[in-house]
Amino acid sequence: MGHVLGGTLLAANRLARPPAVVLGKPRVCCWRASPWPVIVSSALQFSSSSARHTNYTSARYEARGRSTTQRKVDDRPWHRESSGSLPKSTSPDPTGGDATKGRLLTTPTRLLKLILPIPFHPEQEYINSDETKTNKPKEDAVEPLALLVHPQQPLSYLERLIQAEIPPLLVKDREKLPEIIFRAEADYTGGNKSNDGRREESNGNGSNVASYSGLGREGPSKGDTHWVRWSGSTEIGDFIRDAARGREFSVTIEGHAEELRVAVPSFKDRTYYMRMRLRRMSQEIDQMATVKRECDLLAHKGAHALAKGGFAALAAWWGIVYYVTFHTDMGWDLVEPITYLAGLASIMGGYLWFLFISRDLSYKAAMNVTVSRRQNALYQERGFDPAKWDQLVHDANGLRREIKFAATEYGVEWDEMKDLGGEEVKEVLEEEKGGKARKREQEDEDGDGDDDHDHDHDHVSHGAELQGQDILHANEAAANVPGD
């Protein structure tokens, strides 16, 4: 009954609702239960079918626009959104204010950081497109491109990196990757003509000898320079070392009229971080060397004092034996067996001690044991870490070797004393280097001796085995002979 009454009241309420009155654009509906009219927006008058059609059309155009934008973002990095309105950098300008010249910087690692200005507009689709787009204000230009490369990578790898960051070249309605050409200053000029028409060689070493210079960008500017193209298979490090005879090298992009100039790093630039690390290590080595020198001196003094004490004990023993033998009533008959037993006991004790330390029976071995124990005790007392010392010396010698190798390749003289901080640090490094070399040679000699002994033992064992086999075969042959 309740359901029937509820349905009747709902139907009556719907029949009592007045028709809508349209006043202009909005539609006003009057309700009996509410004293105020309700205004419904005209945007809700669309039917569901028209709304679906509109949504489908807008989604189609949005998908078309998004696919084009996404294609530009994926295929061409210079089309990224807001690529021309990036925030201003607070770090110093690595190009030195010259937006048309690149820089090749040295990093704390072995990698090189190439900062190359991109001479194209962010909205430029092709290199050889309308040139009016390239004449935009400077604020719309793409920021310089930074690339990290290893000196042992070829120039072709750097070429691929640059091609991935610049627009393609349009050739016969088809996209083509532009060719990247690397040029450096040549070490020949083809001969300069003098006033009388004869040719003079500009290279004092001869026309068949390449000249090198580690000045790089620090070198003097030359008015008339000759350029040579380098193969893409050349390693970047070799190319830079050869290009260091001039102040810069050029990067030519196919389809772009102007070439990009990059400042060549000098020997000081290439080895800057290595020399800074060597200076820090040299200071730390100098401080640790002072502590180590004091500990070693005290340890050697203690070892010599111990040796002197042993000699004093032997001298005292000799004096006691002399006094008891010649100045007492006991005489030689009683002292003789005591001296024999004491000497034999000393020999047995020394033999057991050398057997315990597993070293050669020598004064040097005994001194090394006593000195090393005293050194370890002093190192622990003074806070000296031998493992850290060995690592520092090894790293410092490694840096010295790398810097010397770079100086040899650049053809310059390296002032080692300036970076090491003095002759004492150099002596410490050379001494540790020579000591490790001698220790390694001694270990190799000991290893060769053990190998020879093992080889002789194996040879004897093999000979005994062959002899045993011969005897066995002889016995078998004798057993097979028929008896008389």
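Cβ from N, Cα, C; glycine included.
At each noted position, the model has the original residue.
Residues or ranges marked as Ca(2+) binding site by Swiss-Prot on the basis of experimental evidence: GLU336. In the three-state DSSP reading, GLU336 (mutagenesis position) counts as helix. The Cβ of GLU336 (mutagenesis position) lies under 8 Å from no Cβ of any same-chain residue at least six residues away in sequence.
The Cβ of PHE326 (mutagenesis position) lies under 8 Å from no Cβ of any same-chain residue at least six residues away in sequence. PHE326 to Ala appears in Swiss-Prot as a mutagenesis experiment; the accompanying note says: Strongly reduced calcium channel activity.
In the three-state DSSP classification, GLY331 (mutagenesis position) falls within a helix. The Cβ of GLY331 (mutagenesis position) has THR325 as same-chain neighbours under 8 Å, each 6 or more residues away in sequence. Annotation of the published mutagenesis GLY331 to Leu in Swiss-Prot: Strongly reduced calcium channel activity; the original residue is retained in the structure shown.
What Swiss-Prot says about the mutagenesis result for TRP332 to Ala is this: Abolished calcium channel activity. Within 10 Å of the C-beta of TRP332 (mutagenesis position) we count 11 further C-beta atoms, all protein chains included.
Counting only residues at least six positions away in the same chain, no Cβ atom sits under 8 Å from the Cβ of ASP333 (mutagenesis position). Listed in Swiss-Prot as a mutagenesis experiment, ASP333 to Ala is described as follows: Reduced sensitivitiy to ruthenium red derivative Ru360.
Looking at Swiss-Prot, the entry for mutagenesis of GLU336 to Ala says: Abolished calcium channel activity.
In the shown protein chains, 9 other C-beta atoms lie within 10 A of the C-beta of PRO337 (mutagenesis position). Listed in Swiss-Prot as a mutagenesis experiment, PRO337 to Ala is described as follows: Abolished calcium channel activity.
A helical conformation is recorded for LEU341 (mutagenesis position) in the three-state DSSP classification. A mutagenesis experiment is reported in Swiss-Prot for this position, LEU341 to Ala, and the note states: Strongly reduced calcium channel activity.
The separation of TRP332 (mutagenesis position) from LEU341 (mutagenesis position), Cα to Cα, is 14 Å.
If you draw a 10 Å sphere around the CB of LEU341 (mutagenesis position), it holds 10 other CB atoms from the protein chains shown.
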